[in-house]
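**Q** As annotated in Swiss-Prot:
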type: BINDING; residues: Arg127, Val128, Tyr129; note: fatty acid binding site
type: MUTAGEN; residues: Lys22 to Ala; note: Abolishes ligand-induced translocation to the nucleus; when associated with A-31 and A-32
type: MUTAGEN; residues: Arg31 to Ala; note: Abolishes ligand-induced translocation to the nucleus; when associated with A-22 and A-32
type: MUTAGEN; residues: Lys32 to Ala; note: Abolishes ligand-induced translocation to the nucleus; when associated with A-22 and A-31
type: MUTAGEN; residues: Phe58 to Ala; note: Abolishes ligand-induced translocation to the nucleus
type: MUTAGEN; residues: Leu67 to Ala; note: Abolishes export from nucleus; when associated with A-87 and A-92
type: MUTAGEN; residues: Leu87 to Ala; note: Abolishes export from nucleus; when associated with A-67 and A-92
type: MUTAGEN; residues: Leu92 to Ala; note: Abolishes export from nucleus; when associated with A-67 and A-87
Amino acid sequence: MCDAFVGTWKLVSSENFDDYMKEVGVGFATRKVAGMAKPNMIISVNGDLVTIRSESTFKNTEISFKLGVEFDEITADDRKVKSIITLDGGALVQVQKWDGKSTTIKRKRDGDKLVVECVMKGVTSTRVYERA
């Protein structure tokens, strides 16, 4: 089910990430540092538990979850959110909710790449990863 995502991925391109972070409410200084980071994403599966770890010079974060089960998450910019991740059409779709707001993060395979689309209101950021 999630096996296509398993592995270590390195960021190779990022479009519109600053505008997305601004829409989410991330402060200027944090946006500048986070925007320069080139994170590796490590995805693993153990039974029905999926773990996504992001490692960069900016910050390391890790979430472990079961598909379709809501969990508490502290994001890289320190937002406390409720997240739920589902598998939809071969994509891992994450919805984060906090303070009456929500954002969607869709992770999908495209050939040998992992494409992450982050959407907040009308702002979309696309980040592309390749296997490390």
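Using N, Cα and C of the backbone, Cβ positions are placed for all residues, glycine too.
Looking at the shown structure, what environment does each listed feature sit in?
**A** Counting every protein chain shown, the number of other Cβ atoms lying within 10 Å of the Cβ of Val128 (fatty acid binding site) is 15.
Every protein chain considered, the tally of other Cβ atoms within 10 Å of the Cβ of Lys22 (mutagenesis position) stands at 14.
According to DSSP, Arg31 (mutagenesis position) sits within a helical segment. When other Cβ atoms within 10 Å of the Cβ of Arg31 (mutagenesis position) are tallied across all protein chains shown, the result is 18.
Here Lys32 (mutagenesis position) comes close to no residue that lies at least six apart in sequence on the same chain with a C-beta under 8 angstroms from its C-beta.
In sequence order, Val33, Ala34, Met36, Ala37, Pro39, Ala76 are the residues of the chain that are 6 or more apart from Phe58 (mutagenesis position) and have a CB within less than 8 Å of its CB.
When secondary structure is read from DSSP and collapsed to three states, Leu67 (mutagenesis position) falls in the coil class.
Every protein chain shown contributes to the tally, and the Cβ of Leu87 (mutagenesis position) ends up with 14 other Cβ atoms within 10 Å. Secondary structure at Leu87 (mutagenesis position), taken from DSSP and collapsed to helix, strand or coil, is strand.
The secondary structure of Leu92 (mutagenesis position), as reduced to three states from DSSP, is extended strand.
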**Q** With the fatty acid site defined by Arg127, Val128, Tyr129, which remaining residues of that chain have Cβ atoms positioned within 8 Å of the Cβ centroid?
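**A** Near the fatty acid site, beyond Arg127, Val128, Tyr129, sit Trp9, Leu11, Val12, Ser13, Ser14, Lys113, Leu114, Val115, Val116, Thr126, Glu130.
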**Q** List which of the recorded positions Lys22, Arg31, Leu67, Arg127, Val128 have their Cα within 10 Å of the Cα of Leu92 (mutagenesis position), in sequence order.
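**A** Checking each Cα against Leu92 (mutagenesis position), the hits are Leu67.
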**Q** Return the residue, from the listed mutagenesis positions Leu67, Leu92, with the maximum count of other C-beta atoms within 10 angstroms of its C-beta.
**A** Leu92
**Q** I want to check the contact list for Tyr129 (fatty acid binding site): same chain, sequence separation of six or more, C-beta distance under 8 angstroms. What comes out?
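**A** The answer is Trp9, Lys10, Leu11, Val12, Met41, Lys113, Leu114, Val115, Val116.
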**Q** Can you grab the distance from Leu87 (mutagenesis position) over to Lys22 (mutagenesis position)? Cα atoms, rounded to a whole Å.
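**A** Here the two Cα atoms are 27 Å apart.
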